[in-house]
Amino acid sequence: MAPSSKSERNSGAGSGGGGPGGAGGKRAAGRRREHVLKQLERVKISGQLSPRLFRKLPPRVCVSLKNIVDEDFLYAGHIFLGFSKCGRYVLSYTSSSGDDDFSFYIYHLYWWEFNVHSKLKLVRQVRLFQDEEIYSDLYLTVCEWPSDASKVIVFGFNTRSANGMLMNMMMMSDENHRDIYVSTVAVPPPGRCAACQDASRAHPGDPNAQCLRHGFMLHTKYQVVYPFPTFQPAFQLKKDQVVLLNTSYSLVACAVSVHSAGDRSFCQILYDHSTCPLAPASPPEPQSPELPPALPSFCPEAAPARSSGSPEPSPAIAKAKEFVADIFRRAKEAKGGVPEEARPALCPGPSGSRCRAHSEPLALCGETAPRDSPPASEAPASEPGYVNYTKLYYVLESGEGTEPEDELEDDKISLPFVVTDLRGRNLRPMRERTAVQGQYLTVEQLTLDFEYVINEVIRHDATWGHQFCSFSDYDIVILEVCPETNQVLINIGLLLLAFPSPTEEGQLRPKTYHTSLKVAWDLNTGIFETVSVGDLTEVKGQTSGSVWSSYRKSCVDMVMKWLVPESSGRYVNRMTNEALHKGCSLKVLADSERYTWIVL
């Protein structure tokens, strides 16, 4: 007889009887046991133990937030984010603003020392995004590098504009622009070093009296445009001490480190010009779309010239291109630019710009580079025009009345940084560290210009380069970062105007196409290498939003196909206030490595 109630059906399914329910229960239990065994077997293959296996296990320690934090802090509006990677600290933040529409938001970040048998102890409080005028509540993300536990980096995303009246009065950014705020803050040390003790003796009673290594703050702000770059902390922070910032116009690699005067172990992190020896030349093989392109750990040989079998552009296309190029040429000469015949020769290579002078203009409308130029070794060595490198040393002023040195000129390329200590004193930037005494903070910036790279790749490596007219928009997604070889693989989605293939019938008018360019950028040399160039896909009736949406989905699929398991400790710890913006709260703050929960 069939069970008459849900409880009877459940009990029948879970019993060991010989009925169908009992057999089904055995099969289900067997499947569950088999699944766990398969997962554990996979550990031997991948070398990584997935924490998902133990998510339903009770934590070793489970405490309530109300029992370890005074109510005054909760009433003050503390939003608790999570545990640090080391498990020693719990982080929270507060945001405050006035009652009127013209007041700014002010953010503070807090470190609380966690102890199972006592209440949380506040050990550090810092103000984020120093002196920035923030008119709306931010999405915050606090991140830690895989192995660098000396500092955290905080991103603030302004995803919606202020109200219309304030925008009109203050001339703020419109819906096509978003502000990104970044603060890098030193983590409180577990104990006081000798330099911290000296600072405490110099400023008795001041909890913010710390040495520079354990007490610096670095702030910057930049603006991104549509299509707004994807936030990818797992890739942007994959290399310790380095953060990759996509500013919509360039990719900026920033390295932050603290050193002492006379430190012989100083090592430049970026752009140290270290390269591996050249590999023997080999003919290129077709790349399967299912396999990830190998990140070049060496400088490959020059790319072959375009085959003679490629279709030649029709006379109408050539005439139209020459007309456009002539207009640009005349405008350049009218402004006192360099004439066409005075330009230096290009060096052969996939990017064709290793020995390019900074002042050389970009190729226009599909101009091709001369393939009979002299070898790169014979050309004068100069930095590629698509790369900018700066290194500044920040030091604390020695006295209150010290006259600052000459102001450093803004190169309009590097991101501006404000560096302070915990007591709010600004650090002065210097280009040379010869006169530095005591501790100093080094900020390196290596910048890759997207538009220059796009023009170079199309000019030298695109089989459809003879059809190209201009590009209208682009979107950059990081596909992989190799911290050992310092290679960054990026995918450039491109909306462009190009003439149709000569084989197509109809009028010779430019059409809108979409394509993608994969490029590997070397953080040691600043040089990029073209990995692959996609075919042209005509955009028919699609909005730019749908084009970028499908492009980013394809990037996600590509990354998931290439995903390689890493050591459980080599991850970027990420804490956000996303739940707050969704109108809800986290249930627990979990330290999965130590099986500790704080119930909210």
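Residue numbers in this text run from 1 along the chain shown.
A Cβ is built for glycine as well, from the same backbone N, Cα and C atoms used for every other residue.
Here the original residues are kept at every noted site.
Sequence annotations record features per position, and here Swiss-Prot assigns Zn(2+) binding site to Cys193, Cys196, Cys211, His214 based on experimental evidence. The Cβ of Cys193 (Zn(2+) binding site) has 13 neighbouring Cβ atoms from other residues within 10 Å, across all protein chains displayed. In the three-state DSSP scheme, Cys193 (Zn(2+) binding site) is classed as coil.
Note: Phe231 (E7820 binding site) has non-local neighbours Thr141, Phe155, Phe157, i.e. same-chain residues 6+ apart with C-beta under 8 A of its own C-beta. According to Swiss-Prot, the E7820 binding site annotation covers Phe231, Ala234, Phe235.
Record note (Swiss-Prot), mutagenesis Leu91 to Pro: Abolished interaction with DDB1, DDA1 and RBM39 in presence of indisulam. The unchanged residue is displayed. A C-beta separation below 8 Å, combined with a sequence spacing of at least six in one chain, links Leu91 (mutagenesis position) to Phe80, Leu81, Gly82, Phe83, Ser84, Leu109, Tyr110, Trp111, Trp112, Val142, Val152, Met575.
In Swiss-Prot, a published mutagenesis experiment is listed as Trp112 to Arg, annotated Abolished interaction with DDB1, DDA1 and RBM39 in presence of indisulam. Trp112 (mutagenesis position) falls within a strand segment according to DSSP.
For the published mutagenesis Val182 to Asp, Swiss-Prot gives the following note: Decreased interaction with DDB1, DDA1 and RBM39 in presence of indisulam. In the three-state DSSP scheme, Val182 (mutagenesis position) falls into the strand class. Long-range C-beta contacts of Val182 (mutagenesis position), restricted to its own chain and to partners at least six residues apart, with a cutoff below 8 Å, comprise Ile153, Val154, Phe155, Gly156, His219, Thr220, Lys221, Tyr222, Val243, Leu245.
Long-range neighbours of Cys196 (mutagenesis position) (same chain, six or more residues apart, CB within less than 8 Å of its CB): Pro189, Ala209, Gln210, Cys211, His214, Gly215. Under its mutagenesis annotations, Swiss-Prot gives Cys196 to Tyr the following note: Decreased interaction with DDB1, DDA1 and RBM39 in presence of indisulam.
Cβ environment of Gln232 (mutagenesis position): Val477, Ile478 lie under 8 Å away, each six or more residues apart in the same chain. Annotation note: Gln232 (mutagenesis position) sits in a coil segment as assigned by DSSP. Quoted from Swiss-Prot, the note on the mutagenesis of Gln232 to Arg is: Decreased interaction with RBM39 in presence of indisulam, without affecting interaction with DDA1 and DDB1.
Under mutagenesis, Swiss-Prot gives Leu244 to Pro with this note: Decreased interaction with DDB1, DDA1 and RBM39 in presence of indisulam. Under DSSP, Leu244 (mutagenesis position) is assigned to a strand (E or B) in the three-state scheme. In the shown protein chains, 23 other C-beta atoms lie within 10 A of the C-beta of Leu244 (mutagenesis position).
A strand conformation is recorded for Leu392 (mutagenesis position) in the three-state DSSP classification. Here Swiss-Prot describes Leu392 to Pro as a published mutagenesis experiment; the accompanying note says: Decreased interaction with DDA1 and RBM39 in presence of indisulam.
In Swiss-Prot, a published mutagenesis experiment is listed as Thr420 to Pro, annotated Decreased interaction with DDA1 and RBM39 in presence of indisulam. If you take the C-beta of Thr420 (mutagenesis position) and look for same-chain residues 6 or more apart in sequence within under 8 angstroms, you find Gln130, Phe216, Met217, His219, Asn426, Leu427.
Taking Cβ-Cβ distances under 8 Å and a sequence gap of 6 or more within the same chain, the neighbours of Glu444 (mutagenesis position) are Ala253, Cys254, Ala255, Gln268, Ile269, Leu270, Tyr271, Tyr389, Thr390, Lys391. Recorded in Swiss-Prot as a mutagenesis result, Glu444 to Lys carries the remark: Decreased interaction with DDA1 and RBM39 in presence of indisulam.
Among the sequence features in Swiss-Prot, the mutagenesis site Asp475 to His, Asn or Val is noted as follows: Decreased interaction with RBM39 in presence of indisulam, without affecting interaction with DDA1 and DDB1. Note on Asp475 (mutagenesis position): other Cβ atoms within 10 Å of its Cβ, all shown chains, come to 24.
Between the candidate recorded positions, Cys211, Ala234, Leu392, the densest Cβ environment within 10 Å is the one around Cys211. Between the recorded positions Trp112, Phe235, the minimum number of other C-beta atoms within 10 Å of a residue's C-beta occurs at Phe235.
When the recorded positions Cys193, Phe235, Leu392, Asp475 are screened for a C-alpha within 10 angstroms of the C-alpha of Leu244 (mutagenesis position), the residues that qualify, in sequence order, are Phe235. For His214 (Zn(2+) binding site), other Cβ atoms within 10 Å of its Cβ number 22. Among the recorded positions Cys193, Leu392, Asp475, the residue whose Cα lies closest in space to that of Phe235 (E7820 binding site) is Asp475. Those same-chain residues not listed among Cys193, Cys196, Cys211, His214 yet with C-beta within 8 angstroms of the centroid of the Zn(2+) site C-beta atoms are Pro189, Arg192, Ala194, Ala195, Gln197, Ala199, Gln210, Arg213, Gly215.
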